[in-house]
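Participant: First the structure, then my questions, so here it is.
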Amino acid sequence: MQPEPKLSGAPRSSQFLPLWSKCPEGAGDAVMYASTECKAEVTPSQDGNRTFSYTLEDHTKQAFGVMNELRLSQQLCDVTLQVKYEDIPAAQFMAHKVVLASSSPVFKAMFTNGLREQGMEVVSIEGIHPKVMERLIEFAYTASISVGEKCVLHVMNGAVMYQIDSVVRACSDFLVQQLDPSNAIGIANFAEQIGCTELHQRAREYIYMHFGEVAKQEEFFNLSHCQLATLISRDDLNVRCESEVFHACIDWVKYDCPQRRFYVQALLRAVRCHALTPRFLQTQLQKCEILQADARCKDYLVQIFQELTLHKPTQAVPCRAPKVGRLIYTAGGYFRQSLSYLEAYNPSNGSWLRLADLQVPRSGLAGCVVGGLLYAVGGRNNSPDGNTDSSALDCYNPMTNQWSPCASMSVPRNRIGVGVIDGHIYAVGGSHGCIHHSSVERYEPERDEWHLVAPMLTRRIGVGVAVLNRLLYAVGGFDGTNRLNSAECYYPERNEWRMITPMNTIRSGAGVCVLHNCIYAAGGYDGQDQLNSVERYDVETETWTFVAPMRHHRSALGITVHQGKIYVLGGYDGHTFLDSVECYDPDSDTWSEVTRMTSGRSGVGVAVTMEPCRKQIDQQNCTC
């Protein structure tokens, strides 16, 4: 017998026998045989150690495509699902167990864990619509599914039942896109029932953010009293004022008054009633029939009315803080000349946004927020062409990134202080040329009108202003002759000012704010030096005490409170216009420098409100 030849170099296909072949001609009957070993020796290279790898990228898709064709032609199927749902006639679907098990942990357990279905050719399925099961089976073979609004809840429920997580996520994402004031509560309830945590959270967040619109829908009026109380207790409810929550509760009770009037008191205790204005409470006590019919509720609101009008310190109630970014806004300022900048600082990531400029450059202005809108009040335009004191009031809307002019004050006010009580802006002191004002005027946004109120007991420019317990405090300043350490308090019900305990230090151009039921006065100018000292006024003990000093000396600084901490921005240290921003933590009594402004400046207007609409910013910054 001839020895088999040893081959070298590239093999020729004719020299290899196929795995299955017919016997050579003349070798007897033609039968199929298997070649059990390779008869050829191949040495592609000198050492013979080279290897290669090959992957057919779309093999899985092709293989599942073939299996789907087998399913549709009912070939090699090893299970029939008999699906029964309520009164709908049962439907049968033939499939391959291995494919179903590969897409669903429920089917995998059913067909592999020794359950009785493992050996069954016909398996009964209940609790899922046949059309839903048909789509899920098709998804198992094709990795594709098409779902419309009318059936998405059924498909998602079926996907949850059979733990097909990818379909659950797809349905959840679709439903999030469909969220609307009219369906958000229903979607949230559905997600809770099927245990879809992510969809439930997204729907609830939508409800919190759009509470005013949701509260007008039919779904809202179908909430139970417990569900409503839980909803309105949320700190992150997005409302412009607490009266929205109050009216929503009263409307819910009116929807079925005979059955719901018993829940009024419980609901009112969930409303932040101390955030309501005395005028609003007085109107409701006089005109709301539901309150007049419930003596306990009426007494409860009367007590709150008295506490507000008597300016009693109340137990701290968390402010509504919607989960929308809240930024620190800085408007205007001075560096060589007055600036028109509007910028916003995000303490959570340290970023700055450049926004729509003021229509006229201003420094020595004040900033405040009412109903989410930022107001820039007074100031002066210092320019190479001359100096002009301003009586202007401009309103910035973060949703449109636009400024709108409002009614002007009765007189120009440079180096002004402002505070907000009951949604009204109080403009305090300031100067017009060589005139130093003691006058104070109040702006009502609903009417776009200013009205003079009682003047301060002392003329003050560079005055620090803050509001605590519905009282307006004017702190320090300059009267035209002397820098001041005196402070006074305005009682709106009496329309009168009273002196309070003076500060330990003379301060003009200090930053003044309220934190944790105390008034803070930071920095300023004492007639000789810019200051870095900080003192705090306790309204209950009527005493001023020093706290930790700032890192930098500064006067004409901006100041505000964000998430329980004090921020001071810019100012003048006697030599330089500062760009530094410091943050005070009352828990540790420490200051830290957290960022720098885009440029040094003093005399900025500062306030905190919602993050601006990015879409509007991008459109207005577009250069195309």
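A Cβ is built for glycine as well, from the same backbone N, Cα and C atoms used for every other residue.
What you are looking at is a predicted structure, and each value in this text was computed from that prediction instead of being measured.
According to Swiss-Prot, the protein has these features:
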- 77-149: domain 'BTB' (DOMAIN)
- 184-286: domain 'BACK' (DOMAIN)
- Cys288 to Glu, Asn or Arg: Retains ability to degrade NFE2L2/NRF2; when associated with W-273. Abolishes ability to be activated by 15-deoxy-delta(12,14)-prostaglandin J2 (MUTAGEN)
- Ser363 to Ala: Impaired interaction with SQSTM1/p62 (MUTAGEN)
- Asn382 to Ala: Impaired interaction with SQSTM1/p62 (MUTAGEN)
- Arg415 to Ala: Impaired interaction with SQSTM1/p62. Abolished interaction with SQSTM1/p62; when associated with A-380 and A-483 (MUTAGEN)
- Arg483 to Met: Impaired interaction with NFE2L2/NRF2 (MUTAGEN)
- Arg483 to Ala: Does not affect interaction with SQSTM1/p62. Abolished interaction with SQSTM1/p62; when associated with A-380 and A-415 (MUTAGEN)
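In terms of burial and nearby residues, how do these features look in this structure?
Facilitator: Looking just at the domain 'BACK' (184-286), the mean pLDDT is 96.
Cβ environment of Cys288 (mutagenesis position): Ile250 lie under 8 Å away, each six or more residues apart in the same chain.
Listed in sequence order, Gly332, Gly333, Tyr334, Ser338, Leu339, Gly379, Arg380, Asn381, Asn382, Arg601, Ser602, Gly603, Val604 are the same-chain residues at least 6 apart in sequence whose CB falls under 8 Å from the CB of Ser363 (mutagenesis position).
Taking the Cβ of Arg415 (mutagenesis position) as centre and 10 Å as the limit, one finds 27 other Cβ atoms among all the protein chains shown.
DSSP classifies Arg483 (mutagenesis position) as strand under the three-state reduction.
Residues within less than 8 Å, Cβ to Cβ, of Arg483 (mutagenesis position) and separated from it by at least 6 positions along the same chain comprise Gly476, Gly477, Ile506, Arg507, Ser508, Tyr525, Asp526, Gly527.
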Participant: Validating a neighbour-count step here. Other CB atoms within 10 A of the CB of Asn382 (mutagenesis position): how many?
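Facilitator: A 10 Å sphere around the Cβ of Asn382 (mutagenesis position) contains 21 other Cβ atoms.
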Participant: Is it possible to list how many residues within the domain 'BTB' (77-149) are helical, extended or coil according to DSSP?
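Facilitator: Computed counts for the domain 'BTB' (77-149) are 32 helix, 20 strand, 21 coil.
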Participant: Provide the three-state DSSP residue tally for the domain 'BACK' (184-286): helix first, then strand, then coil.
Facilitator: 79 helix, 0 strand, 24 coil
